[in-house]
Structures are given as structure tokens and as C-alpha cells.
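Swiss-Prot annotations:
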type	residues	note
BINDING	13-18, 29-35, 59-60, 139-142, 169-171	GTP binding site
MUTAGEN	G12 to V	Dominant active mutation that leads to reduced conidiation
MUTAGEN	T17 to N	Dominant negative mutation that slightly delays the initiation of germination and causes the development of conidiophores
Amino acid sequence: MTLYKLVVLGDGGVGKTALTIQLCLNHFVETYDPTIEDSYRKQVVIDQQSCMLEVLDTAGQEEYTALRDQWIRDGEGFVLVYSITSRASFTRIQKFYNQIKMVKESAHSGSPSGASYLGSPMNAPSGPPLPVPVMLVGNKSDKAVERAVSAQEGQALAKDLGCEFVEASAKNCINVEKAFYDVVRMLRQQRQQQQGGRAQDRRPTGLGPMRDRDAGPEYPKTFRPDRARHRGGIKCVIL
């Protein structure tokens, strides 16, 4: 079964954990408990195709910037979250996006600091770098009376960044699946394009025999080698 690694990024308190748990465990978490790193797995069917999602819920605090580089290196697609009730969290989205771009470009250029796992479609050994699949999510759309960021501003930022946009409510389970599933759709399209390119050009790469991406690339068992700071381990939900 094909595995997709998604990473959720954004300021603390914007609802990253609430969105992730609503997607994977189908319930809403009322209490805010700052996350360092939690990983969840869920088997889903998207457009009549079964797949496994591995969703990494990350810390938004500034002191975890170094860890964030590792999370980004290991991720394939990204869900960037801000709260519509917080202009500061919206302003910080550009910083998170720039960090994604910097880390992925470093990985593609072959920098040791940007090395990622083998088989990542985002880090092909040759050719131009592929666009990084990103979904911008304005969470807490249920708090309309507290709105500090308009939907039009969110759409404009997404256009500037070249990514998709949706407003969502983890509390009311509105557009939660769309936020994650659309990233998977982008990843699928990229993998299909890469498979088509390899069918036309099968030159040796020095990395061993060609493999079918959708047959299951080789992934590490964890997002990062240091598990000491991992609070909850991998949560696995099989539907």
C-alpha cells in the first residue's frame, strides 16, 4: 500500500493537533496541549484508491526551529495552518513556507544537510526540483465573530505562495479531509509524472535498479532518529 508522509506546520495554538486528531481519530480535542512531535497513521481511500497516511503533528514554538528542518526533510507534502482569529499566526506562514522551500532546495542540490530518505518523489536525483505540495489552511472558521484574517487574504497569500487554500474547522469537522486529501492528490500526480518520465528515459543513476514509486518506496520507520522527545509514538488507525 502506498504511503504518503504529510507534515503539519504552523504557530502554536492554531489547531494543528485538533485538525490532525479530527482526521485520524474522528474527534475534537478541546484542550490545548503544546505538541513537540506526534505521528499518526491512518488507512484511507482517496478517489477510489487505498493508501496509508502518516501525519506528523509538529511544534510551532520558535525553539524547535532546528527540529523543524528534520521534519521538513522527511516530509513529502505539507499542511500550513494559521488561525483566522490570529493575525500573527497568519503573518508567520511566510516564514514556515520559506523554511520548507530552503530545506527542500538544499535536499535537491545534494547538500549533506538537506539529505532525505531514498525514494522521496520530492528529492529526485536529477532534473529540476518538483514543486512542494502545500495546502494553506485557515483553521477555526467556526469562530467567525473573532475573525482577524479574511478569506480573501488567505486566498491572496496562497496565490503568492503558489499553493492551495481552504478554510477549515477542526471543531465542526469542516474541510478537514479536504485539507489533507488534496495534498495526497498533488503527490499522486507528481509520482505519476515521474513514472512517465522514467518510462521514456531509463538511464542508469548509480542508485540501483529502478523502482515503482507507487509500489512503495523505502521509508524509515520513524520521522527522526531521536525518539526521546516523541511524546506519543505512532498512533495507527486502520479503517
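Including glycine, each Cβ sits where the backbone N, Cα and C put it.
Don't look for the substitutions in this one, it keeps the originals.
Within its own chain, D142 (GTP binding site) has S169, K171, N172, I174 as residues 6 or more apart in sequence whose C-beta sits under 8 angstroms from its own. A sphere of 10 angstroms centred on the C-beta of K16 (GTP binding site) encloses 30 other C-beta atoms. In sequence order, V29, D33, T35, D38, D57 are the residues of the chain that are 6 or more apart from T17 (mutagenesis position) and have a CB within less than 8 Å of its CB. Neighbour counts of Cβ atoms within 10 Å were compared across the binding-site residues T35, N139; the minimum falls on T35.
The local packing around G13 (GTP binding site), expressed as other Cβ atoms within 10 Å of its Cβ over all shown chains, amounts to 16.
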